[in-house]
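Remarks on the structure that follows.
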Amino acid sequence: MAQRNGMSPRPPPLGRGRGAGGPSGVGSSPPSSCVPMGAPSTAGTGASAAATTTPGHGVHRVEPRGPPGAPPSSGNNSNFWHGPERLLLSQIPVERQALTELEYQAMGAVWRAAFLANSTGRAMRKWSQRDAGTLLPLGRPYGFYARVTPRSQMNGVGATDLRQLSPRDAWIVLVATVVHEVDPAADPTLGDKAGHPEGLCAQDGLYLALGAGFRVFVYDLANNTLILAARDADEWFRHGAGEVVRLYRCNRLGVGTPRATLLPQPALRQTLLRAEEATALGRELRRRWAGTTVALQTPGRRLQPMVLLGAWQELAQYEPFASAPHPASLLTAVRRHLNQRLCCGWLALGAVLPARWLGCAAGPATGTAAGTTSPPAASGTETEAAGGDAPCAIAGAVGSAVPVPPQPYGAAGGGAICVPNADAHAVVGADAAAAAAPTVMVGSTAMAGPAASGTVPRAMLVVLLDELGAVFGYCPLDGHVYPLAAELSHFLRAGVLGALALGRESAPAAEAARRLLPELDREQWERPRWDALHLHPRAALWAREPHGQLAFLLRPGRGEAEVLTLATKHPAICANVEDYLQDARRRADAQALGLDLATVVMEAGGQMIHKKTKKPKGKEDESLMKGKHSRYTRPTEPPLTPQASLGRALRRDDEDWKPSRLPGEDSWYDLDETFWVLGSNRKNDVYQRRWKKTVLRCGLEIDRPMPTVPKGCRPQTFTHEGIQLMGGATQEPLDTGLYAPSHVTSAFVPSVYMPPTVPYPDPAARLCRDMRRVTFSNIATHYHYNAQ
């Protein structure tokens, strides 16, 4: 197909070529662009596979029997399972968040038929019936696919209306079942089961749904939860389903599908994944593994260290607790807040640090030399208080052990070893020199590596394990508790991904209260992306129909070559090359659609800033597109929502991030001081407590301790019991609790202490109390006078 200009009035429809995919759907891509270097021309090995050459393409086409579970005549992408696209998409590393241009075009080519049918809900249902059995990749993570399935063949779905979970969408249609590859060697019981053809597992109860504008959802049937995977086709082709935490839960995942946190020490793995003896988990961690650094793997970001805690008070060695006026009181207040939120006993598992501290040697901050102090010994028989200082009893199975992936990982390319020691523990490279080196530990003193001397590592998240086996993360940046995983084995595969994609799970109120789901990010659920320019109302006319939009998205280049050339001349760009690539795509898209990028940015809430004068400029930077160094800085993006801003800060290890404000005066103050006895809490009782507090809160913001103080605010002050004494919302002098009449000087009246006012914990109950005083006659009289 001849190469087309992005400014053509109406590009011709893309030929079906290989149906739902193949290099023919890429439009003007080179013939060999979809075949990776070194990849074989055909993936089929059967003698009956007829190898033919598609006219106009340099791809060696095969005609295999189709994807697993598909009928023999199915077929828009019947060659995907044995085609070059599957080989290309199987090489995406787990640390990478976005797909490359070649992988992007492969995703768009495979999903071409679904995109063209995304006009109405009826058209999507017809497409799912016509292409039933077709296997489509999810991009990220590798090994997950969407098997196109009509709704009538989805077990347990019935007449579920997904618009109740997303009311702003005009229509949402369930079109596929999410399946994933299974390693038969990892689970011999699978074998040739009927439910696992060709090593594919479909027992997770996950379904893929599509909405208007190619909004992609993942529906969790067991939890009745709708997860927003992508807001448009551009985001789906670029990121896939890698941000969906629920995908990483299945314990039948094959080796490296996706790769989990590597715990090569069998003793530590058995300690963390022990289900029947979970009460002794905390004692075992304190006795043997306190201070051990685990290289935590989170999909879509770099490795980061997680230091296993021996006691809750050890958090005083890390920021932001170390710089608090009184760290012990702040930790007590935080522990009290966690007791109120979790409504059961819990265990502080570890502190997650920024990636730059991985491999830095240090000892515990106990006043001695680094690496020479043993962790504090904990008696195996002593009784400890609940709420972070004592192990918790877990009801139910936590999960099976995660198989160790054979491939190495880490910055150096080597594996990792974790050797217990009487002094400290480590995670170091698996080469001979590293194996012979002494073990190290990440602490708060004597830091080595990229950090300056005297600096203290910052705890970005504190991993918690509640009494029911669920894993939560306490974020010291904003003081909230976020769900991370349903069990420990799930956490070792998903890492802290649950805190990086906040506000993307919609569930009924009872389910959200049970799992402590955060509030929905209305910006993501109710508005399109501001940089999805192919959906802009002022875009060119040819980009308003499906064929034109697909040709626009899959056109080659999109300004990335210029950025890569510019990065070779300016090494400073390499640190944030993904941001510059995204800006280059925006500029190229705006030029192809005839839009002014500066106007679009300002309409969305951002502005173009001049590098020298720092004043808004409406002129678009054209020098970057010519390969020259720009005298303008990158266009500032529109202001992010608090949840999106926090997720970006956690993903990029932004240690300077601060919340915008403290909890307001109308926030809900929890007066619950109940002491939860470990091992005596039933699951239904815990869920009932969480639901009751959610009803009492009535959607108000939670009054909570804030370890990270916003700019221009005073630090919060707490008593030894964790009760806040005074707020820090402003720089103005606050009320000290001393009361005196305004017409009498304080010299003649002794000061009288007035305790600070406590907000009423239950606004709904207060309203009911006030309504009891209103009789029917008063209401009738009030209505009569208003009517007059």
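The chain as shown is numbered from 1 upward.
Cβ from N, Cα, C; glycine included.
Every residue here is the original one, so none of the noted swaps is modelled.
Cβ environment of Arg122 (mutagenesis position): no same-chain residue six or more positions apart lies under 8 Å away. Annotation of the mutagenesis experiment Arg122 to Ala in Swiss-Prot: 25% loss of viral replication.
The Cβ neighbour count for Arg125 (mutagenesis position), using a 10 Å radius over every protein chain in view, is 18. Per Swiss-Prot, mutagenesis Arg125 to Ala is noted as: 35% loss of viral replication.
Quoting Swiss-Prot on the mutagenesis of Lys126 to Ala: 25% loss of viral replication. All protein chains considered, the CB of Lys126 (mutagenesis position) has 13 other CB atoms within 10 Å.
As a published mutagenesis entry, Arg130 to Ala appears in Swiss-Prot alongside the note: 25% loss of viral replication. In the structure as shown, the Cβ atom of Arg130 (mutagenesis position) sits within 10 Å of 15 other Cβ atoms.
Contacts of Arg151 (mutagenesis position) defined by a Cβ separation under 8 A and a same-chain sequence distance of 6+ are given as Arg125, Ser128, Val157, Val173, Leu174, in order along the sequence. In the three-state DSSP reading, Arg151 (mutagenesis position) counts as helix. In Swiss-Prot, the entry for mutagenesis Arg151 to Ala states: 75% loss of viral replication. Complete loss of dsRNA binding. The structure shown retains the original residue.
For the mutagenesis of Arg163 to Ala, Swiss-Prot gives this note: 15% loss of viral replication. The structure shown keeps the original residue. The Cβ of Arg163 (mutagenesis position) has Asp169, Trp171, Ile172 as same-chain neighbours under 8 Å, each 6 or more residues away in sequence.
Long-range Cβ contacts of Arg231 (mutagenesis position) within its own chain (separation 6+, distance under 8 Å): Gly213, Arg215, Gln524, Pro528, Arg529, Ala532. The note that Swiss-Prot attaches to the published mutagenesis Arg231 to Ala is: 10% loss of viral replication.
For the mutagenesis experiment Gly242 to Ala, the note given by Swiss-Prot reads: 90% loss of viral replication. Complete loss of dsRNA binding. Annotation note: Gly242 (mutagenesis position) sits in a coil segment as assigned by DSSP. Sequence-distant contacts of Gly242 (mutagenesis position), defined as residues of its own chain at least six apart whose C-beta falls under 8 angstroms from its C-beta, comprise Gln97, Gly139, Arg140, Pro141, Pro299, Gly300.
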